Amino acid sequence: MNPESFAAGERRVSPAYVRQGCEARRAHEHLIRLLLEQGKCPEDGWDESTLELFLHELAVMDSNNFLGNCGVGEREGRVASALVARRHYRFIHGIGRSGDISAVQPKAAGSSLLNKITNSLVLNVIKLAGVHSVASCFVVPMATGMSLTLCFLTLRHKRPKAKYIIWPRIDQKSCFKSMVTAGFEPVVIENVLEGDELRTDLKAVEAKIQELGPEHILCLHSTTACFAPRVPDRLEELAVICANYDIPHVVNNAYGLQSSKCMHLIQQGARVGRIDAFVQSLDKNFMVPVGGAIIAGFNEPFIQDISKMYPGRASASPSLDVLITLLSLGCSGYRKLLKERKEMFVYLSTQLKKLAEAHNERLLQTPHNPISLAMTLKTIDGHHDKAVTQLGSMLFTRQVSGARAVPLGNVQTVSGHTFRGFMSHADNYPCAYLNAAAAIGMKMQDVDLFIKRLDKCLNIVRKEQTRASVVSGADRNKAEDADIEEMALKLDDVLGDVGQGPAL
């Protein structure tokens, strides 16, 4: 309602009441105006009424919501189901144009504004999380793997002779396939074991660059957040190597935005060396549905080149989800979530260590991994190879999701490349182990339930192993008795034959 509408309302309802309602609306509009002027995430989160007012105001700016609109094109924002329209707050046109995912759509001013505001808020939050010198970013409606592929395809035009991507090994399929899908050959650099941790082999990286030739290498593809006992790559050292050899550097920061340590590594890497782009998942860092990622970097023209590489328009759903989430939380709400995640990591580490010791296991020492933990399974794996896999299945059927039981000796072929010791990030890690991670949104009751159910599962597995050992021992005893009996019978036969020798 505009001032004229309020004035008209005063003729029907007491002016004092109408003015009070007008002031209340102005409070909502003030928050919206500040957002549009500053382009920053508000310190305090909005309530739902402000959010819905803002989204409604944006939606009515799109041509499909114009009163009396006559559409005669092939894409006019028509929706058959009213439920689908409500699900998307009537934002039907998506974002971008055929030549650029960040471009403005003439038919969809509201959706275009939503896209611009979302990208601005996300940039603000990346700075809040620790990468203060980030220059540009945009939300792309693809998960991390395909977003990495988009980065590699953009680099293809800048390095036409390149055919290889240097990649310190991490046993996760999508990041490997992202390189293959882009048409490049991943050069896998095995990690080195330092204590319990698997760390970047810097000498091997540099040796491979010299062997292949820098001009034949598209980029170095490094990783921050990962499953223990692997830890984030040595980003500062890798960034220096990339700067020295003039090789682009793309960082897979899938769920690292929630970790101040991972973000500090990226900030420092960009300060001392070269980082061209870093990619993070929306669902892993902002607790929204799967399907979106943020591509960010320190050189605005290069990030714009990546956005122009995206063919066609794109879904606005991931942008809408993260916009609603950030406006609901505000900076203070998101900072609180980051703080709670750190506290949960310490709590999970303490509880898992106690449980490990109670079962004659130990928590692997991985101080450079700020999110994931690992507990040895030596006492289980020593009895039976399948016991580790069985433990993982038991946890899943008892509604424990996210835990990974990693046996020794797994062999997996991904896009033609065979990984030995798959899931453990190394050909021959010393022991089987169980992973658990303290990611954003985890609560204390999640940790308590996990520890309780893991304890029960470990006890069940051990009882079954003990029973199997007893049965196996009994079978061996029976077999030995049968062998003795058989030998006795044969001896009797021999003696009988001797006693029945021919008469003289």
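Backbone N, Cα and C define each Cβ position, glycine as well.
For the recorded site, R75 (pyridoxal 5'-phosphate binding site), the DSSP three-state label reads coil. The pyridoxal 5'-phosphate binding site feature in Swiss-Prot is assigned to R75.
According to Swiss-Prot, the feature substrate binding site maps to R97, S98, Q105, R313. Long-range Cβ contacts of S98 (substrate binding site) within its own chain (separation 6+, distance under 8 Å): P311, G312, R313.
DSSP assigns R271 (tRNA binding site) to a helix. Within 10 Å of the C-beta of R271 (tRNA binding site) there are 13 other C-beta atoms, taking all protein chains into account. The feature tRNA binding site is assigned by Swiss-Prot to R271, R398, K463.
Summarising the environment of Q105 (mutagenesis position), the number of other Cβ atoms within 10 Å of its Cβ, over all protein chains shown, is 18. Quoted from Swiss-Prot for the published mutagenesis Q105 to E: 50% of wild-type activity.
In Swiss-Prot, the entry for mutagenesis R313 to E states: Virtually inactive. The structure shown retains the original residue.
A mutagenesis experiment is reported in Swiss-Prot for this position, R313 to S, and the note states: 30% of wild-type activity.
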| Any idea which of the binding-site residues R97, K463 has the thinnest Cβ neighbourhood at 10 Å? | K463
| At the level of the C-alpha atoms, what whole-angstrom distance separates R271 (tRNA binding site) and R75 (pyridoxal 5'-phosphate binding site)? | 45
| query | What number of additional C-beta atoms lies within 10 angstroms of the C-beta atom of R313 (mutagenesis position)? | reply | 20
| field | Whole-number Å value of the largest CA-CA distance among R97, S98, Q105, R313, listed as substrate-binding | value | 10
| message | Give me the count of other Cβ atoms within 10 A of the Cβ belonging to R398 (tRNA binding site). | response | 14
| Whole-number Å distance between the CA of R75 (pyridoxal 5'-phosphate binding site) and the CA of Q105 (mutagenesis position)? | 12
| query | Using an 8 Å cut-off from the Cβ centroid of R97, S98, Q105, R313, can you name the remaining same-chain residues around the substrate site, in sequence order? | reply | G94, I95, G96, G99, D100, A103, G312
